[in-house]
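Okay, structure first, notes after.
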Amino acid sequence: MAKFKIRPATASDCSDILRLIKELAKYEYMEDQVMLTEKDLLEDGFGEHPFYHCLIAEVPKEHWTPEGHSIVGFAMYYFTYDPWIGKLLYLEDFFVMSDYRGFGIGSEILKNLSQVAMKCRCSSMHFLVAEWNEPSINFYKRRGASDLSSEEGWRLFKIDKEYLLKMAAEE
């Protein structure tokens, strides 16, 4: 399959973006953790101050999925800032449906993301990969990615909403 198009997502793509988010979560054995709704995606990504940006991979009608979907991959990203090196593109989610892997779609999405990062004068692109996900780790390493957890010893933490509320209410 040589024909596919990578383009910025539009508000009308939110249902497909959510479908792919759920497919990615299932692939990562975390499907029960997706709480986001299509409405959330619409408000958070396509309002006056979007919290995220998204590229999608779209195939022509002759290559649609058996369920009739033309959108077969996506990359959700946002910009952040590192006080040591400046602007960063943070790749939050990146997924190509399994039947559409091996056709260069993922490589083209990553190329487009790299172009966005360079256009915005970002110093680097950061992202997380599950430790067990060797295919993705190898995909990124072949393109020059370095594993900061093993090379620099960084650990990722999170503070859930209940604890944010608790800290915010402290006097």
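Each Cβ is built from the backbone N, Cα and C atoms, and glycine gets one as well.
At each noted site, the model still has the original residue.
The domain 'N-acetyltransferase' annotation in Swiss-Prot covers 4-170 and is backed by sequence analysis.
The substrate binding site annotation in Swiss-Prot covers Tyr27, Glu28, Glu92, His126, Phe127, Leu128, Glu152 and is backed by similarity to another entry. Reduced to three states, the DSSP call for Glu152 (substrate binding site) is coil.
The Cβ neighbour count for Ser136 (acetyl-CoA binding site), using a 10 Å radius and every protein chain shown, is 18. Per Swiss-Prot, the feature acetyl-CoA binding site maps to 94-96, 102-107, 133-136, 140-143; the stated evidence is similarity to another entry.
Around the Cβ of Tyr140 (active site, proton donor), the number of neighbouring Cβ atoms within 10 Å comes to 19. Under the heading active site, proton donor, Swiss-Prot lists Tyr140.
Swiss-Prot gives this note for the natural variant Leu156 to Phe: In N(1),N(12)-bis(ethyl)spermine-resistant cell line C55.7Res.
Comparing CA positions across the recorded positions Tyr27, Glu92, Leu156, the one lying closest to Tyr140 (active site, proton donor) turns out to be Glu92. Its own atom aside, the Cβ of His126 (substrate binding site) has 16 Cβ atoms within 10 angstroms in the protein chains shown.
Taking every protein chain shown into account, Tyr27, Phe94, Phe127 are the binding-site residues, and of these the Cβ with the most other Cβ atoms within 10 Å belongs to Phe94.
Looking at Gly102 (acetyl-CoA binding site) and Phe127 (substrate binding site), their Cα atoms lie 21 Å from each other. Within the group of recorded positions (Ile105, Leu128, Leu156), the Cβ with the highest number of other Cβ atoms inside 10 Å belongs to Ile105. For the pair Leu156 (variant position) and Leu128 (substrate binding site), the C-alpha distance works out to 9 angstrom.
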